[in-house]
Amino acid sequence: MVMAHFVENFWGEKNNGFDVLYHNMKHGQISTKELADFVRERATIEEAYSRSMTKLAKSASNYSQLGTFAPMWDVFKTSTEKLANCHLDLVRKLQELIKEVQKYGEEQVKSHKKTKEEVAGTLEAVQAIQNITQALQKSKENYTAKCVEQERLKKEGATQREIEKAAVKSKKATDTYKLYVEKYALTKADFEQKMTETAQKFQDIEETHLIHIKEIIGSLSNAVKEIHLQIGQVHEEFINNMANTTIESLIQKFAESKGTGKERPGLIEFEECDPASAVEGIKPRKRKTFALPGIIKKEKDAESVECPDADSLNIPDVDEEGFSIKPEANQNDTKENHFYSSSDSDSEDEEPKRYRIEIKPAHPNNLHHTMASLDELKVSIGNITLSPAVSRHSPVQMNRNSSNEELTKSKPSSLPTEKGTNDLLAWDPLFGSSLESSSAPLTSSSSARPTTPLSLGTLVPPPRPASRPKLASGKLSGINEIPRPFSPPVTSNTSPPPTAPLARAESSSSISSSASLSAANTPTVGVSRGPSPVSLGNQDTLPVAIALTESVNAYFKGADPTKCIVKITGDVTISFPSGIIKVFTSNPSPAVLCFRVKNISRLEQILPNSQLVFSDPSQCDSNTKDFWMNMQAVTIYLKKLSEQNPAASYYNVDVLKYQVSSNGIQSTPLNLATYWKCSASTTDLRVDYKYNPEAMVAPSVLSNIQVVVPVDGGVTNMQSLPPAIWNAEQMKAFWKLSGISEKSDSGGSGSLRAKFDLSEGPSKPTTLAVQFLSEGNTLSGVDIELVGTGYRLSLVKKRFATGRYLADC
């Protein structure tokens, strides 16, 4: 049994205990409602997490089913689906708990209404004792005054009549005082009895309320505990499945499902060539005049076998790296010798083909003799694909690969004359100066893949992994390396919008002067870490920019710093280049964009965009908080923005809002105080300002400062220091200051003074407004960094500016 704390502690001289207890009972309804809101928000978070896990499980089904690792995706999918179901079960339990809390809240309201009627008598007793106490105090004071007056008249020797008159008044005051004392005693007894009963009733209500609330909280904690036990079981099951999936079983499963057979090739014995039968089987041969290379009708008799001698094989010589060595024989002679052939001959009966992949050194007679030899070497290397080196090819091997080789042969063998969109070699820092100075444009075929920048000693580019998809050259056509200030896109019918400020250049190499690199369907290529074209083949990261914008709102009342009201809010915006939309839409599961907000100790509240951003409410670090984005929702949102404004080069997405804790006038970067002196003919105004570096984490310059003061009374003339502008139509005075900082005169302190001559005075003091901004800094000191891989932060733009910054006298 709880002690009667309410009965013992809510009396007091002014008898306000009843009012305190009654309002405390009403606050119980607020607590119940807030608890329901808390559980509802938790359910929303769990539901969003469950949906994200479900999407992740579905995306696992779309991953590559090739290779020995493919069966592992089934384990991931099953585990992720179970985790999603666990969180979904928690959502259901929380929703049931919300209904229980709401039901209790309704019962609580009814109970409080009933209690209000029951304690109405106590309220009357409280009012009665408060009234009787005041009346008793007044009667006591009147009684004391009359007695003192009577004694004074006796001592001063007043007339008998005056003394008798004073005695009558004193007796009357005495009777009134005694009457109120008796009434107070009766009222006090009634008040104490009712107040004791009511205080105990209020305590019983609070005990019942707290017991019910604790039961609800216990249900909440048990539900969360059960779900976490299930999650632990899912993780244990995942660990066991991974342990049971051995490397041998994966390899065995791949061999059984993708195996091509267990029969090995048989032995083939050497057979002597019979010249007589070979001559009889030879048919006249004539080559088709318009036959295409590599496309030859096979009509050879199965019994006809040609056994060429060693000389007729004409196997090409190769060097140590697998490249064929060009013979000195003229190719025109070869064509003349084999112009006539059988129309139904097989490719084996044709001339032995010589396929060469050559790196030609610089030669005066070359097609591009004006180019530097180093340029030719680099471009040649950047556009060839090497097969494994072999020493010799048999005729059968040559013919087996004839279709691919003929296609290769059919391509132009001359050096490229134009730089391709994927030629990253051209922007290698080792070769930057020579390539920029070259006057001859370079190109590569459309099939050239992205290559890794090479050193001078590396001649063979490393092969690209086959499992990594290649992006088409137009995937990121909207990503351009043009550093610009962070600002919203501006649409116009006559000019394209400005390009997003995705990065600053990190290299001295310049690519903006090359007109051939800025075609409409060709992404710009560069060595800067800005928004250069991204290829999944070379594991590049996607550029994003972030803006931190804070707004300081303040109201100054006269020169009293205690009356200053301050509110500071902030916004976090992420800017995506327009070309990134194609990357997101072409990839069913783009990398999740995660970011961390640092230095949040001064923030009172953080509100993420619930439709696009998730966070972990269980994070215990008081100075940082991690967030991650719903990439499917972000993709849909960016596509919608793109449809609304397809010409925009980047799109801004609001992800966070926050409020900064303020400490009155100490949190304002510019302190203000106004003084007005109004008369019938003139008005004198003085505005004192003071730069406050303590409001900022790192003191910065306040720029574009404007002060606007409305003045009525029919201003006919204005004298001001520093000079101001008077707008007669708006009846306002305008001051413009270039900038204020610690390095300004008087440490950033000063005054604005003005005298106004009036024709219809006097003026009424009005509220003035101030505007300013500061670039590269925030008041809160909040910072942001990206977490994980897949993205890079090309730019962080920080600024704070005034919202409603007002001053009154």
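Cβ atoms are placed via backbone N, Cα and C, with glycine included.
Per Swiss-Prot, the feature domain 'F-BAR' maps to 3-250; the stated evidence is sequence analysis.
The number of other Cβ atoms within 10 Å of the Cβ belonging to PHE38 (mutagenesis position), over all protein chains shown, comes to 13. Listed in Swiss-Prot is the mutagenesis experiment PHE38 to Glu, annotated as follows: Loss of function mutant which is unable to promote clathrin coated-pits formation. Cytosolic mutant; when associated with E-73.
TRP73 (mutagenesis position) falls within a helix when secondary structure is assigned with DSSP. Long-range Cβ proximity for TRP73 (mutagenesis position), meaning a same-chain Cβ under 8 A and a gap of 6 or more residues, is found for ALA60, SER61, TYR63, GLN65. Experimental mutagenesis at this site is recorded by Swiss-Prot as TRP73 to Glu, annotated: Loss of function mutant which is unable to promote clathrin coated-pits formation. Cytosolic mutant; when associated with E-38.
LEU136 (mutagenesis position) falls within a helical segment according to DSSP. Listed in Swiss-Prot is the mutagenesis experiment LEU136 to Glu, annotated as follows: Loss of function mutant which is unable to promote clathrin coated-pits formation. Binds to membrane but is unable to induce membrane tubulation. Induces the formation of large and static clathrin-coated pits.
For the published mutagenesis LYS146 to Glu, Swiss-Prot gives the following note: Loss of function mutant which is unable to promote clathrin coated-pits formation. Cytosolic mutant which is unable to bind and induce membrane tubulation; when associated with E-165. In three-state terms derived from DSSP, LYS146 (mutagenesis position) belongs to a helical segment.
Here the Cβ of LYS165 (mutagenesis position) has 14 other Cβ atoms within 10 Å, regardless of which shown protein chain they belong to. In Swiss-Prot, the entry for mutagenesis LYS165 to Glu states: Loss of function mutant which is unable to promote clathrin coated-pits formation. Cytosolic mutant which is unable to bind and induce membrane tubulation; when associated with E-146. The structure shown retains the original residue.
Within 10 Å of the C-beta atom of ILE268 (mutagenesis position) sit 6 other C-beta atoms, taking all shown protein chains into account. For the mutagenesis of ILE268 to Asn, Swiss-Prot gives this note: Loss of function mutant which is unable to promote clathrin coated-pits formation. Binds to membrane but is unable to induce membrane tubulation. Induces the formation of large and static clathrin-coated pits. The structure shown keeps the original residue.
Feature annotation from Swiss-Prot assigns domain 'MHD' to 541-808; the stated evidence is sequence analysis.
Counted within 10 Å of its Cβ, the other Cβ atoms near LYS797 (mutagenesis position) come to 17, all protein chains included. Per Swiss-Prot, mutagenesis LYS797 to Glu is noted as: Loss of interaction with EPS15 and ITSN1.
Between PHE38 (mutagenesis position) and LYS146 (mutagenesis position), the C-alpha separation comes to 65 Å.
Take the CB of LYS146 (mutagenesis position) and look out to 10 A: across all protein chains shown you find 21 other CB atoms. Counting only same-chain residues six or more apart in sequence, the Cβ atoms lying under 8 angstroms from the Cβ of LEU136 (mutagenesis position) belong to TYR177, TYR180, VAL181, LYS183, TYR184. The distance from the Cα of ILE268 (mutagenesis position) to the Cα of LYS146 (mutagenesis position) comes to 145 Å. Here the C-alpha separation of LYS146 (mutagenesis position) and LYS797 (mutagenesis position) works out to 80 Å. LYS797 (mutagenesis position) carries a strand DSSP state (E or B).
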